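Pasting a structure below so you can have a look.
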Amino acid sequence: MTGLNGDDPDDYYLNLNQDEESLLRSRHSVGSGAPHRQGSLVRPERSRLNNPDNPHFYYAQKTQEQMNHLDVLPSSTGVNPNATRRSGSLRSKGSVRSKFSGRETDSYLLQDMNTTDKKASVKISDEGVAEDEFDKDGDVDNFEESSTQPINKSIKPLRKETNDTLSFWQMYCYFITFWAPAPILAFCGMPKKERQMAWREKVALISVILYIGAIVAFLTFGFTKTVCSSSKLRLKNNEVSTEFVVINGKAYELDTSSRSGIQDVEVDSDTLYGPWSDAGKDASFLFQNVNGNCHNLITPKSNSSIPHDDDNNLAWYFPCKLKNQDGSSKPNFTVENYAGWNCHTSKEDRDAFYGLKSKADVYFTWDGIKNSSRNLIVYNGDVLDLDLLDWLEKDDVDYPVVFDDLKTSNLQGYDLSLVLSNGHERKIARCLSEIIKVGEVDSKTVGCIASDVVLYVSLVFILSVVIIKFIIACYFRWTVARKQGAYIVDNKTMDKHTNDIEDWSNNIQTKAPLKEVDPHLRPKKYSKKSLGHKRASTFDLLKKHSSKMFQFNESVIDLDTSMSSSLQSSGSYRGMTTMTTQNAWKLSNENKAVHSRNPSTLLPTSSMFWNKATSSPVPGSSLIQSLDSTIIHPDIVQQPPLDFMPYGFPLIHTICFVTCYSEDEEGLRTTLDSLSTTDYPNSHKLLMVVCDGLIKGSGNDKTTPEIALGMMDDFVTPPDEVKPYSYVAVASGSKRHNMAKIYAGFYKYDDSTIPPENQQRVPIITIVKCGTPAEQGAAKPGNRGKRDSQIILMSFLEKITFDERMTQLEFQLLKNIWQITGLMADFYETVLMVDADTKVFPDALTHMVAEMVKDPLIMGLCGETKIANKAQSWVTAIQVFEYYISHHQAKAFESVFGSVTCLPGCFSMYRIKSPKGSDGYWVPVLANPDIVERYSDNVTNTLHKKNLLLLGEDRFLSSLMLKTFPKRKQVFVPKAACKTIAPDKFKVLLSQRRRWINSTVHNLFELVLIRDLCGTFCFSMQFVIGIELIGTMVLPLAICFTIYVIIFAIVSKPTPVITLVLLAIILGLPGLIVVITATRWSYLWWMCVYICALPIWNFVLPSYAYWKFDDFSWGDTRTIAGGNKKAQDENEGEFDHSKIKMRTWREFEREDILNRKEESDSFVA
């Protein structure tokens, strides 16, 4: 939704018509009414919100489900999933202002949904929903009723019913594998139909790769030979070697060694023989073309000594002499041995000569013709030497006068094909072509020209992509990167920062420079006895901590005087909008209202940072607006005042989300230490660790949850009293029901890894997926995968955003966040996703958050991942440059266009919701139903979906974000850095890259279908992604072609110069990027190591990955105690949804309040 001034931050992405400005101005309020558009720029078939393939299908469904308490305005493009707003249905893509007691409430205010007389609503917005269908008159079509039916959210529905009709792709899979019927596959270890189909799809995909490879190979090597099929060798004039002699412009092979003592050129059945002295010369006069086109043009004189007959047929025209091929020989009429010696006029010699096949054609270039010392002309492509007319036996023959005229007319270098055009002149020209031809003009056929066109067009495209990527990557490094993050720096300072990161990344144990923490902000030491004391009231807690932490007086700050100059009327601070600034603005207005009624009363400003930590400030309110304030931990990290901006931008609350599986204590400690000690204020960050099952990693003496809980202290609830709660897992069958425990407390440092003076008091929540009682005896109870861990958080954020019913686990998560931070979960705006073996640089989180705050269009970003064990083995050494170039060339290029296609799961940040303008409207991003529903899809019945969802879930999330929000940005921030341990064994690397390569292929296929990415046609990200997809699929063939070209260039002639230059540019520009962007010359060495390993990167790894298309395991990447045993079939059993309780958080809270009241009453009694 646009702001009050009609300025939409997304407008520059939209194709607006001339009337759009007035439309925008008319849509900024609830009462603006339904928009009227004159037309749609989106094709109708792409705007049907009842189509499950529409990127915003689930968003439209969600708004329909929640129409009783959500009110959503149209977007700036007039998008509206249900235009019949007056009948009670909602409008999509916008925001509303919540109504309660005649005042506007907070954004995402979670009010009682069961109250019928007072409607609670949520401010929410989205700019991504496709546009409605409009008829020719501009009227809005009604949304189809089939799409307005609510979805039963107690169970996430399967998105599509099974269809027995075979698709074209399935038919092709069966066709290409007709030779492998089901019984044979079952005999080979694939008894299940789904497994067999995966194998068939793998074979079909490999066949497609082979087709593409064959096309590329044909264009590279076969196309030229097909359309430019000149099988004969071409030799340039004066460069004919001594193994040949030239006869009438053609080169014939001369054998100089078989017959000793030979004195002249002799012709046998298929070979010319002659002495060494004749090699490399012009022997045209030894085999003269007589009595052809020159018959009756060249005639014998009456006293001619040349044998002739009555029909003017002559035996020869010129003396039968050899001459130099460069034309330097002078006429020689001396008779040797006898007249006609060496003229080869016998029938046997002539028949033998006519039977010879020339080995090559002699050619002249136009420059050579014009600049030659010889009198050369051209006729119909033949090069004629007029100087050879001086060799005519003038005493014995008569010839046309035109011969002398041509010779003396200074026609050198001209093409006389059109001049000699009438009948007699053409006969003369053909006669000259027979007797004085010395070669052909260097020319090409139409096929050869077409071949050159294809070659150079391909060359231009490839070089354009490579060079443009290089230039843009350099531009990003010099111009964009230094302006990103918390502060703008010059290139010198940027280099220093990069060097500091390089020094830090040389070893995983190397410590980063940490700031000393104020003693009041350090962790407190508690005895077990002190953990059970009674919670203080919210106001007492605020009063207790307000001055101690930030050294400001206990007196209440009046926002009307202290922030009025900075905080705009819409809740924006210097153009930057956050939940905190908007909440502060609203509470400031409430202060004004309350103070005007009772000057002695003023709402405590500090409460603005607690969101709904107190009951409604409006007297008489009976609605539950927040959780019970008495359960808040007494020593939570106090929220700073609104004007606390240590980095020059409003702070936003961030969840640092860590997923772990089988990591050891050192790896997990490394990650949590680095996150806890980042210089981003601990008041605005929350650590959240998810342990994926009761897993004991290989070599560990404790399970992963035990290790994680050992790093917590000062628990909200004693660990032995925490109960497991149910939730809907991303799985099939009985495993769809899972249980987890939630522990909340504060991070417990190890003084040996982080000195006490550098420790911050950071809240932490650990979620342990423990599984149902039925699976406690299994190998990996509770394990559902990393995607399920992410969905726990994402689904929770969606439920909070849309005020939906939630599971018990999600309510406990909400409750624990409230207890440990004093904040409702809707205050969090970003999520930093980190793997449990990653160490983050201290200022990384600050730079990432700063970029999010400064540009609300950014929905995701990543930093640079460094390898900490560079020289551990040859396996790690070959990865160093690959990591570097993937960031500083690929991601840098994509970042300039806001379309980074892969945000690595080990270190990336996503936006939960984004401010839409500065007037209180928000766009759910990571919490968007279209993201959550598609990412939590549990129906993986095709090879494509299995590779997307089971192997490359992190990359798929990035693709899903771009697919849902193609006009928003995903960027790369090199100022933010982390380091990790790369695989040091080849089998582990092989397993890791198998997953990465296969997920890359399938994700690129998803992205190449997105038509709304930046650019158009060849100048678009869609085209670049298409090129990357083809390039990835033909990597094994490409490296084979490269090796072939290099070997061919070494051993054969002519040298393929263009191909070698192209190869040098492709391999050389990354090296040049290192020289330009890197601050360490050592990367040149790592580049050399990488180039030597190209056969591994481009052949071994992708070939292995393609052959393992149907392998969906994680292989040797993560190992557990006892080995990676196969779990039971994921589809085993049925899902009993009755075991999962779904309620609103208010209903859960009301139940909790009653339970606590009963316990209190029973205790008193």
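Note that Cβ sites are derived from N, Cα and C of the backbone, with glycine treated the same way.
Original residues fill every noted site, and no substitution is shown.
Record note (Swiss-Prot), mutagenesis S991 to A: Reduces catalytic activity by 67%. The unchanged residue is displayed. Among the mutagenesis results in Swiss-Prot, R993 to A has the note: Reduces catalytic activity by 89%. The residue drawn here is the original one. In Swiss-Prot, the entry for mutagenesis R994 to A states: Completely abolishes catalytic activity. The structure shown retains the original residue. Quoted from Swiss-Prot, the note on the mutagenesis of R995 to A is: Reduces catalytic activity by 87%. In Swiss-Prot, the entry for mutagenesis S999 to A states: Reduces catalytic activity by 59%. The structure shown retains the original residue.
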Could you tally the C-beta atoms, other than its own, that fall within 10 angstroms of the C-beta of S991 (mutagenesis position)?
22
Rounded to the nearest angstrom, how far is the Cα of S991 (mutagenesis position) from the Cα of S999 (mutagenesis position)?
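With distance taken Cα to Cα, S991 (mutagenesis position) is 13 Å from S999 (mutagenesis position).
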Taking the Cβ of R995 (mutagenesis position) as the centre, how many other Cβ atoms fall within a 10 Å radius?
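So the Cβ neighbour count for R995 (mutagenesis position) comes to 23.
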Can you count the other CB atoms that lie within 10 A of the CB of R993 (mutagenesis position)?
22
Hey, what's the Cβ neighbour count for S999 (mutagenesis position) at 10 Å?
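A count of 23.
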